[in-house]
Each structure stands twice: as C-alpha cells, then as structure tokens.
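Here Swiss-Prot flags Thr140, Thr142, Val145, Asp146 as Mg(2+) 1 binding site. Annotated active site, proton acceptor per Swiss-Prot: Lys147, in sequence order, evidence recorded as an author's statement. The active site, proton donor annotation in Swiss-Prot covers Glu197 and rests on an author's statement. Annotation comment: Swiss-Prot describes Glu241, Glu376 as Mg(2+) 2 binding site. Looking at Swiss-Prot, you'll find the mutagenesis Ala303 to Thr noted as follows: Loss of mutase activity. What Swiss-Prot notes for the published mutagenesis of Leu304 to Ala is this: Loss of mutase activity. For the published mutagenesis Phe327 to Tyr, Swiss-Prot gives the following note: Loss of mutase activity.
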Amino acid sequence: MDTSLAEEVQQTMATLAPNRFFFMSPYRSFTTSGCFARFDEPAVNGDSPDSPFQQKLAALFADAKAQGIKNPVMVGAIPFDPRQPSSLYIPESWQSFSRQEKQASARRFTRSQSLNVVERQAIPEQTTFEQMVARAAALTATPQVDKVVLSRLIDITTDAAIDSGVLLERLIAQNPVSYNFHVPLADGGVLLGASPELLLRKDGERFSSIPLAGSARRQPDEVLDREAGNRLLASEKDRHEHELVTQAMKEVLRERSSELHVPSSPQLITTPTLWHLATPFEGKANSQENALTLACLLHPTPALSGFPHQAATQVIAELEPFDRELFGGIVGWCDSEGNGEWVVTIRCAKLRENQVRLFAGAGIVPASSPLGEWRETGVKLSTMLNVFGLH
C-alpha cells in the first residue's frame, strides 16, 4: 500500500527525545532525564506491601536516595497481564511543566515529517473480529461470564523511522485534556498515547479513580452530538456494562479504604471522538497503601478485561490472536512517599523505528452487535490514526 502519511504540525520548541518519559495530567505534568535503574519485576500481587514487587520497589527507592536522588519516582508501564515483566524505571531527575502552557505550545508547533505507509494490516480482519464478538456475546449470556473486553490491532509499516516527539506534539494538540504519555521502552521503542481514563491517583491519604465503560461516537452537529450523549446515558446495555465495572471496583476498594464515595449513577465525559459513561470514585486510603498497591489492586478492571476477571481473561486468551503486552495495561508514576497517578493504556500506539502498532478494545455483553463493536473500536483507533494523519 502506498498511502501518504503527512504530518502538518507546528513547532515552537524542540521535540521530546525518544529516551525521555513524559506524562501530562491535570494533577501533575512532568518529563524525566536519564535512567538510574530499570525495574522489570512483574506486578503480580503488587497490591500487597509484602509482595516481591513492592519489596523490590522499596529497595530501589532506598538505593536511589542513597545515591543522592532526593525525591525518586518510578515511571513507566505495567502490562495488561501483570505476570509479565514491567516496563518501569527510576529516572535520574524529573522536571515539572505547565499543562496549560504545553497545550498552547502544541497548538503552535510547526515542524513537519512526511512519511509513506508501505503496509497496513488489521489484526484480526473484520470478519474474524465480528465472529469473536458473536462468540463472546453468546458466552456472556451464560452463567460463565458477564462481560468480556475484546480488542484488535492495526500494524503499520512506514518508509522511514518515525519521530515520536513530533507525534507527541500533534497528539497533545488534538487531545489537549487527555492523560498524554510518552514512555521509552527497553527495546528502543516508545509507548505513546492519549488515555481518557484515570485508574488511580493518590495524593497523601486521598485517592480517586474515574472508570469508563460504555461509549458512543461524537457527532459533528452540536444538537445531534448532545442527543448521542443522552442516548448513551439512557442505554440499558451501556449502563449494565458500566455497572459491572463500578460494582467490582467498589467491592475491592472498600476493604482498603476508611472512606469511599461513589455516585449512584454515571455521568458523561467526552473526548474529541467519543462520549463515555464515567463514575468518579473518591476515598481515603488505609495507612499502608501507596499509589501502586491500589493501582495493582484495581488492574485490570472489568473495563479492560471483563467480569468475572478469571473467566473473562480465559475467553480473551482463547479468542484474541495476539498478546496484548503493554496494551490495556497502565501507565504512570509513583514516588517514594506513596503518591502517584496511573492511567489505563488505551488510545495508544507502540512505535519502534518504522513500525507502529495501534490498539483498541470494546466491552462485550449479551446485547453487543458484532458490526457495532467493529465500528466502536474503529472510532477508538481513530484517536491515534488522526495523529498520524490517517483518518
């Protein structure tokens, strides 16, 4: 295939180097420099302070402080399956920046990179994906499982290496209020994305989470767009899917917090392409918790795997023809004081030289339509396709 991939972006500052971590959120936005130590310990059982993951994390923070790093942070990504190696590291230093100023500078960015797509492949193809959805929907109508999240990929090969810093600027310009991230990986690649979903933020003893489940495509007409949002809010199918997520999260968080506040009904939030049902959680964590114990407790939520978790992940393993790896995982940071912020690794891409892999998923329940879920994942993929100029 010989598709044009032109980047019409604006530059006011140098782009981020591919070996630097970048995280932009309403709570804290920062970049990092250098690498003190990589940390690939699997996050399995990471919700326990006594787990190997948490014990080794604490030891690494102590080492960093002993070497003169005053306020060490652990940054990076944890895969969908926490039994797999983590992609985390402690940088030598970090630098805060203004989210508002970065939003403005990204809109003014003028540097361009022209690339050609030489190959583009959907994994799986549409017919196979729709068969997967039909099978999963049938299973969710049985006592075995209530919800399954199925995903698909797009692999793209370009004629030259891709500048992740240029893409990051365009991603921010197009998705200014998302949780934007750029994660350097040990293999030389980069995980880049604009997540709409906060898994866990912890500041002192207070924590928050805003799970998303249930979505609808935005419309260009303002009246039709609002109608689409209202239909989503009234959708029995989407409300059921959303409630499976929030109920599961409430059950596990109650035991780990002295306070927990959860609205009885979801609200609407938007991205440039989608409406989402969202429920904001607020709470006060027990004293032994840190941002990563709580993030690992929740991850993966039923919004990324399904419910019940074990049955849903078994269906995913049987139906999806690929390993999700970091997709559907979590991205963020945690400091040595237990504060941190972790978002769900969606609306994202993995880049390495001239190779790109995009990811999107959808929650499957008995009322799911195979064609409808193909289209929904297509809208979700459009977030990153738009960044590449492939509408």
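Using N, Cα and C of the backbone, Cβ positions are placed for all residues, glycine too.
Sequence features, as recorded in Swiss-Prot, placed on the structure.
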residue : record                    : Cβ contacts under 8 Å, 6 or more apart
Thr140  : Mg(2+) 1 binding site     : Asp146, Lys147, Val148, Ile364, Val365, Pro366, Ser368
Thr142  : Mg(2+) 1 binding site     : none
Val145  : Mg(2+) 1 binding site     : Leu139, Gly306, Phe307, Pro308, Ala311, Ala312, Val315
Glu197  : active site, proton donor : Tyr179, Ile210, Pro211, Leu212, Ala303, Val343, Val344, Ile346
Glu241  : Mg(2+) 2 binding site     : Lys147, Ala213, Gly214, Gly363, Val365
Leu304  : mutagenesis position      : Phe80, Val149, Gly328, Val344, Ile346, Gly361
Phe327  : mutagenesis position      : Phe80, Ser151, Leu153, Thr345, Ile346, Cys348, Lys350, Phe359
Glu376  : Mg(2+) 2 binding site     : Ser215, Arg217, Ala362
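Those residues of the chain, other than Thr140, Thr142, Val145, Asp146, with a C-beta within 8 angstroms of the mean position of the Mg(2+) 1 site C-beta atoms are Leu139, Ala141, Pro143, Gln144, Lys147, Val148, Ala311, Val365, Pro366. DSSP assigns Lys147 (active site, proton acceptor) to a strand segment in the three-state reduction. Ranking the recorded positions Asp146, Lys147, Ala303 by how many other Cβ atoms lie within 10 angstroms of each Cβ puts Asp146 at the bottom.
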